[in-house]
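What follows is a set of notes on a single structure, which appears directly below.
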Amino acid sequence: MTLSIPPSIQCQTEAACRLITRVTGDTLRAIHLYGSAVAGGLKPNSDIDLLVTICQPLTEAQRATLMQELLALSSPPGASAEKRALEVTVVLYSQLVPWCFPPSREMQFGEWLREDICQGIYEPAQQDWDMVLLITQILETSIPLKGERAERLFTPAPAAQLLKALRYPLDLWQSTADVQGDEYHIVLTLARIWYTLSTGRFTSKDAAADWLLPQLPEDYAATLRAAQREYLGLEQQDWHILLPAVVRFVDFAKAHIPTQFT
């Protein structure tokens, strides 16, 4: 099946590609579109997810230019009828072929960083286990906007490293403060981790929620259902009130998510 860029995001995606190509120049190896745009369908608050693969580290000038100019092309979720939030991850090819564990990413742009970027604060290159999951998803479903198809560039991560990457976020969410402000995203991420470890496959956030809901006690199902409804743009939730329920859901999920692929 030949995938194509959804018409609703084509102009914004092409503008982002032109910017990335101009700034990275001869170091650019590939740009891939992945995520909801090509697998599961765009939802009201879905990002446009781009992976940029380069052959040389970014200079500080390149990093600053990308961060600042991506701000103008991106919009916070739900804030604009014309633009979506961009999530742009930049990685060195040498981190992925051959695999380094954990791999490092050169740069990541996302709307959650907008305030820092506006102040000229840019994250440096850093290790990121999520790169293993990202490449796994791209190998399953993606569109090459520049360069070769994913299966010609990348190789799958070994199962043991994929398992480590899937379970790594579970150690990050230890307290109420760790989940506050990102409640529905964390709840849906846990559903996706649960789905993948149980089935060996990746799926969209709302599909993972649909799969998990019938298996949960009602108290926990209600929290997941609330997160799913906000993600789908059906109902805005008051997460300040729901925070204790979210913490209980996180604790329950961490206790019941498989420790191995089943």
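Cβ from N, Cα, C; glycine included.
Unsubstituted: the structure retains its original residues.
Swiss-Prot has this to say about the protein:
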BINDING   SER36, SER46, ASP47, ASP130, LYS205, TYR231  ATP binding site
BINDING   ASP47, ASP49, GLU87  Mg(2+) 2 binding site
MUTAGEN   GLU87 to Ala or Gln  Loss of streptomycin and spectinomycin resistance, 4-fold decreased ATP-binding, significantly decreased streptomycin binding, no spectinomycin binding
ACT_SITE  GLU87  active site, proton acceptor
MUTAGEN   TRP112 to Phe  2.7-fold reduced MIC for streptomycin, loss of spectinomycin resistance, no change in ATP or antibiotic binding
MUTAGEN   TRP112 to Ala  8-fold reduced MIC for streptomycin, loss of spectinomycin resistance
MUTAGEN   TRP173 to Ala  10-fold reduced MIC for streptomycin, no change in spectinomycin resistance, reduced streptomycin but not spectinomycin binding
BINDING   TRP173, GLN174, SER175, THR176, ALA177, ASP178, HIS185  streptomycin binding site
MUTAGEN   ASP178 to Ala  5-fold reduced MIC for streptomycin, 1.5-fold reduced MIC for spectinomycin resistance, reduced streptomycin but not spectinomycin binding
MUTAGEN   ASP182 to Ala or Asn  4-5-fold reduced MIC for streptomycin and spectinomycin, very little spectinomycin binding
MUTAGEN   ARG192 to Ala  Loss of streptomycin and spectinomycin resistance, no ATP-binding, very little antibiotic binding
MUTAGEN   LYS205 to Ala  Loss of streptomycin and spectinomycin resistance, no ATP-binding, near wild-type streptomycin binding, significantly decreased spectinomycin binding
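Shown here: features listed in Swiss-Prot, placed on the structure.
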residue	record	DSSP class
SER36	ATP binding site	helix
ASP47	ATP binding site	coil
TRP112	mutagenesis position	helix
ASP130	ATP binding site	helix
TRP173	mutagenesis position	coil
ASP178	mutagenesis position	helix
LYS205	mutagenesis position	helix
Inset, instruction - Could you state the whole-number distance in Å separating the C-alpha atoms of TYR231 (ATP binding site) and HIS185 (streptomycin binding site)? - result: 8
Legend entry - Packing count at GLN174 (streptomycin binding site) (other Cβ atoms within 10 Å of its Cβ): 12
Legend entry - Neighbourhood of ARG192 (mutagenesis position), C-beta criterion under 8 angstroms, separation at least six: PHE202, THR203, LYS205, ALA208
Inset, instruction - Taking the Cβ of SER46 (ATP binding site) as the centre, count every other Cβ atom within 10 Å, in any protein chain shown. - result: 23
Inset, instruction - Could you tally the C-beta atoms, other than its own, that fall within 10 angstroms of the C-beta of ASP178 (mutagenesis position)? - result: 13
Inset, instruction - If we count other C-beta atoms within 10 Å, could you say which of the recorded positions HIS185, LYS205 has the fewest? - result: HIS185
Legend entry - For TRP173 (mutagenesis position), the number of other Cβ atoms found within 10 Å of its own Cβ: 20
Legend entry - Fewest-neighbour residue among binding-site residues, criterion Cβ within 10 Å, set SER36, THR176: THR176
